[in-house]
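Since the structure comes first, as structure tokens, the remarks are kept for the end.
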Amino acid sequence: MKFIIKLFPEITIKSQSVRLRFIKILTGNIRNVLKHYDETLAVVRHWDNIEVRAKDENQRLAIRDALTRIPGIHHILEVEDVPFTDMHDIFEKALVQYRDQLEGKTFCVRVKRRGKHDFSSIDVERYVGGGLNQHIESARVKLTNPDVTVHLEVEDDRLLLIKGRYEGIGGFPIGTQEDVLSLISGGFDSGVSSYMLMRRGCRVHYCFFNLGGAAHEIGVRQVAHYLWNRFGSSHRVRFVAINFEPVVGEILEKIDDGQMGVILKRMMVRAASKVAERYGVQALVTGEALGQVSSQTLTNLRLIDNVSDTLILRPLISYDKEHIINLARQIGTEDFARTMPEYCGVISKSPTVKAVKSKIEAEEEKFDFSILDKVVEEANNVDIREIAQQTEQEVVEVETVNGFGPNDVILDIRSIDEQEDKPLKVEGIDVVSLPFYKLSTKFGDLDQNKTWLLWCERGVMSRLQALYLREQGFNNVKVYRP
């Protein structure tokens, strides 16, 4: 089997040296991706296309599908490469190849020609088109919007009978631009923004801020691995997980409610910038869109950017949510995003949409920055190729109950402000308050002869914290969802 890879048009307008470099990198990327399907395949680069030849016919569909997902490819032609003698020979070979496809259809013939011949491309189109029209009674010629377009390519003494054309994702080959670090949460925005930078030629590493246990991290790892495996597997990348729970706890205890959102984002940018510097990455990528939430106003985004010299790229800055969701659907991350948890504990009641720099800096003076330094230092760096095995391991399941027994106690894990605004009272059972950000250090002080039913407003944080406690060896925890 043979495929002809056509380059993304922006590659073809580069200078000769840049174009050759891009083609060389794309050729290497294709080899890296396809070697898993057929180790004997050949990838040969030319000035305006790349040839892929493989022997294992059983891998035809898999190879074709993989090619459509490699950045830098405009479209793929599946071809049959045969010698020819003259125009009549071209017609006869085209008749054998296309007769069944043209029965009862309108068609036209389109020819591209390279080399020296005694005929032009239009001559071949007319001759082959006329012959097909005469020999297939139910077919008729239609030059605009036909049912079938017969694509032929003539190169010197070879004829390429094009059996199918398949669109690629375009963009630049990964590795032609510098590395970036994507702040990934597993939602719609961060997945799409990561894909957009891969498509633009960047090797995308991932940085995840874990706010609540293993279950969420496993979900985000699955998203990152999916994106890498589908669009970027030609290169090795990192998945860096930072336990941000201590940072969130410090913010909730010491920072004014209205400033929490902006300060949390500033802390994330500080942490990600340190990770980027550690690994020589040139820029951060976020999924922020202008005005989507309170921290994404121009004033707040400027304040967030000010905490670091690292370039922050926001490919979705002008996109609306519907457009982002449509893109997520196209690339296959929509289902992941819809089931990804949102946190009920890290939400300001009255977030500022126009933060003042002096106020933000005054609030940050209350923050213990040694906590931030520590979580960055302890960040977990994983080769994304190892994630497939890790995510297959079962997460410890935690029982969810809607009632309670005589030895049960409800543990309200909401933040202090939420508890004061909406105190939880349940008839017939004691309710104890312990904010989620103190569970890791204070849960062991509670009566371990009791069964603790964790509760929060949405049920997401309580489940994740229960999973975390189970991982720490506490088996006397359940999730309470009345």
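Placed from the backbone N, Cα and C atoms, the Cβ positions cover glycine too.
Although substitutions are noted, the structure shown does not include any of them.
Record features (Swiss-Prot):
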type     : residues                               : note
ACT_SITE : CYS456                                 : active site, cysteine persulfide intermediate
BINDING  : LEU183, ILE184, LYS265, GLY287, GLN296 : ATP binding site
DOMAIN   : 61-165                                 : domain 'THUMP'
DOMAIN   : 404-482                                : domain 'Rhodanese'
MUTAGEN  : CYS108 to Ala                          : No effect
MUTAGEN  : ASP189 to Ala                          : No activity
MUTAGEN  : CYS202 to Ala                          : No effect
MUTAGEN  : CYS207 to Ala                          : Enables partial functional complementation in vivo. Four-fold reduction in activity
MUTAGEN  : LYS321 to Arg                          : Approximately half of wild-type activity
MUTAGEN  : LYS321 to Met                          : No activity
MUTAGEN  : CYS344 to Ala                          : Cannot functionally complement for wild-type enzyme in vivo. 2700-fold reduction in activity
MUTAGEN  : CYS456 to Ala                          : No activity
- prompt: Do you know which of the recorded positions LYS265, LYS321 has the most other C-beta atoms within 10 angstroms of its C-beta?
  reply: LYS265
Query: If H, G and I count as helix, E and B as strand, and all else as coil, what does DSSP give for LYS265 (ATP binding site)?
result: helix
Message: Around ASP189 (mutagenesis position), which of the listed recorded positions (CYS202, LYS265, GLY287, LYS321) come within 10 Å, judging by Cα atoms?
response: GLY287, LYS321
Statement: Same chain, |i - j| six or more, Cβ under 8 Å of GLY287 (ATP binding site); the result in sequence order is LEU183, SER185, GLY187, PHE188, ASP189, SER190, GLY191, VAL192, SER193, ARG314, LEU316, ILE324
Task: Mind looking up the mean pLDDT for the domain 'Rhodanese' (404-482) in the predicted model?
output: 86
Query: From the Cα of GLN296 (ATP binding site) across to the Cα of CYS202 (mutagenesis position), what is the distance in angstrom?
result: 24
- line: Closest by Cα to CYS207 (mutagenesis position), out of the recorded positions CYS108, ILE184, LYS265, GLN296, LYS321, is ILE184
- request: Return the member of CYS108, LYS321, CYS456 nearest to ILE184 (ATP binding site) in space, with distance defined Cα to Cα and candidates limited to these mutagenesis positions.
  value: LYS321
Query: Listed ATP-binding residues LEU183, ILE184, LYS265, GLY287, GLN296 - what's their greatest C-alpha to C-alpha distance in Å?
result: 16
Message: If you compare CA-to-CA distances from CYS108 (mutagenesis position) to each of the recorded positions LYS265, LYS321, CYS456, which comes out shortest?
response: LYS321
- request: For LYS321 (mutagenesis position), name the DSSP secondary structure in the helix/strand/coil scheme.
  value: helix
- request: Please state whether DSSP places ASP189 (mutagenesis position) in a helix, a strand or coil.
  value: helix
Message: Using Cβ atoms only, which residues of the same chain lie under 8 Å from GLN296 (ATP binding site) while being at least 6 residues apart in sequence?
response: GLU288, ALA289, LEU290
Query: Just how many other Cβ atoms lie inside 10 Å of the Cβ on ASP189 (mutagenesis position)?
result: 25
